[in-house]
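A.B. asks: In case it helps, Swiss-Prot gives these features for our protein:
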MUTAGEN   H250 to L  Reduces activity 15000-fold
ACT_SITE  H250  active site, proton acceptor
MUTAGEN   T252 to A  Reduces activity 100-fold
BINDING   T252, T331  substrate binding site
MUTAGEN   H329 to L  Reduces activity 15000-fold
ACT_SITE  H329  active site, proton donor
MUTAGEN   T331 to A  Reduces activity 700-fold
MUTAGEN   C417 to S  Abolishes binding to myelin
Amino acid sequence: MSTSFARKSHTFLPKIFFRKMSSSGAKDKPELQFPFLQDEDTVATLHECKTLFILRGLPGSGKSTLARLIVEKYHNGTKMVSADAYKIIPGSRADFSEEYKRLDEDLAGYCRRDIRVLVLDDTNHERERLDQLFEMADQYQYQVVLVEPKTAWRLDCAQLKEKNQWQLSLDDLKKLKPGLEKDFLPLYFGWFLTKKSSETLRKAGQVFLEELGNHKAFKKELRHFISGDEPKEKLDLVSYFGKRPPGVLHCTTKFCDYGKATGAEEYAQQDVVRRSYGKAFKLSISALFVTPKTAGAQVVLNEQELQLWPSDLDKPSSSESLPPGSRAHVTLGCAADVQPVQTGLDLLEILQQVKGGSQGEEVGELPRGKLYSLGKGRWMLSLAKKMEVKAIFTGYYGKGKPVPVHGSRKGGAMQICTII
């Protein structure tokens with residue numbers, strides 16, 4: 001063996017050995033038990049999404065270790081933005097306004113490049129700062145996953161005083177702690193479809209709207225969709241449901257209103273919610289439906305998914321109850337001045353009618369399945385073959401208000417859309 005080959009072998013083998021040791025060790029450490037690190041289905045699914053991992057925690061709590069592990073796990077197509085690299089000392093942002101400006105410019109630059117996995121490593125203890133990041137995620141259509149260390153000392157200021165690299169005092173750490181003690185709750189939790197699954201379902205919904213709009217049975221019922229006496233022979237349903245989600249589609253589980261909604265904190269603290277946060281699921285779509293107010297897709301939840309479904313969401317206006325998960329849906333569009341929450345209510349009314357014995361009238365067969373008219377302008381396409389869509393369970397943390405949605409690689413602003 002030549003000495004040059006021996007030297008190369010000697011430097012190469014320890015790297016492989018270290019990589020195996022680090023990955024196997026991670027599986028055994030409770031502080032590293034995150035689906036996006038340990039579950040290979042989740043890792044594969046996240047490669048199909050645009051995700052902003054926002055690290056939160058006190059200095060020395062283990063954020064940077066987690067950030068490096070995420071980058072190592074997803075390697076290609078991953079970028080980390082660390083406050084440390086900008087010499088930002090944890091504390092008041094006002095003291096580092098120029099540094100944060102540069103950090104945000106770099107982060108936005110990666111967003112414009114459609115980097116699949118972005119990791120932001122900072123304390124992120126201030127609500128105002130997080131709101132800025134959530135708005136950026138909305139603008140570039142990134143889903144957000146908040147990541148907090150699970151280390152035993154993460155909130156122990158006495159230990160953190162010895163561990164943090166900035167040599168912050170006990171008082172400095174105690175000032176940062178209040179913003180990190182409570183769970184940060186989203187506007188709502190839900191399953192967020194991958195980009196490919198969103199496009200597939202969105203296209204299926206659009207084709208259904210076009211087919212329904214051209215169907216002779218639908219044309220006879222236009223009065224439910226058109227106000228006034230002016231006769232009309234056809235309606236463009238794609239334009240009618242012009243209020244559509246701009247980015248990835250989603251199926252809401254629990255509306256939290258950032259912790260203000262009834263039962264929000266109890267839901268977020270459930271062990272199954274904590275374990276499932278940031279994890280991949282496969283949702284089953286059984287039907288597409290249209291009412292004068294909304295267009296949506298019915299989701300059939302399996303036993304695992306039902307564990308994440310709140311028990312109080314399937315109660316229609318009448319007293320007769322429906323099975324758990326009945327309200328599960330994906331909003332595909334809303335008519336003007338209609339809020340997205342109406343989609344689930346419309347689905348409950350349809351299912352309540354079916355349960356009461358009124359199946360509706362089968363009026364024909366479309367390429368994807370049988371079309372039913374349920375009266376009052378309500379239509380359902382029962383899919384002959386269920387659609388399977390991939391999704392990540394996480395939260396939506398933005399304001400749910402119109403934001404300028406930016407193009408990616410072309411760089412221009414596209415339009416102003418409402419997140420629904």
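Cβ atoms here come from the backbone N, Cα and C positions, even for glycine.
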A.B. asks: In sequence order, which residues at least six apart in the same chain have a CB under 8 Å from the CB of T252 (mutagenesis position)?
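C.D. replies: Listed in sequence order, they are Y188, F189, G190, G344.
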A.B. asks: What's the CA-CA gap between H329 (mutagenesis position) and H250 (mutagenesis position) in angstrom, rounded?
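C.D. replies: Pair distance, Cα basis, whole Å: 8 Å.
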A.B. asks: My understanding is the cutoff is Cβ-Cβ under 8 Å with a sequence separation of 6 or more in the same chain; which residues meet that for H250 (mutagenesis position)?
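C.D. replies: Counting only residues 6 or more apart in sequence, the Cβ neighbours of H250 (mutagenesis position) under 8 Å are G190, W191, F192, L193, V330, A391, Y396.
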A.B. asks: Whose Cβ, among the mutagenesis positions H329, T331, has more other Cβ atoms within 10 Å than any of the rest?
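C.D. replies: Its Cβ has the most other Cβ atoms within 10 Å: T331.
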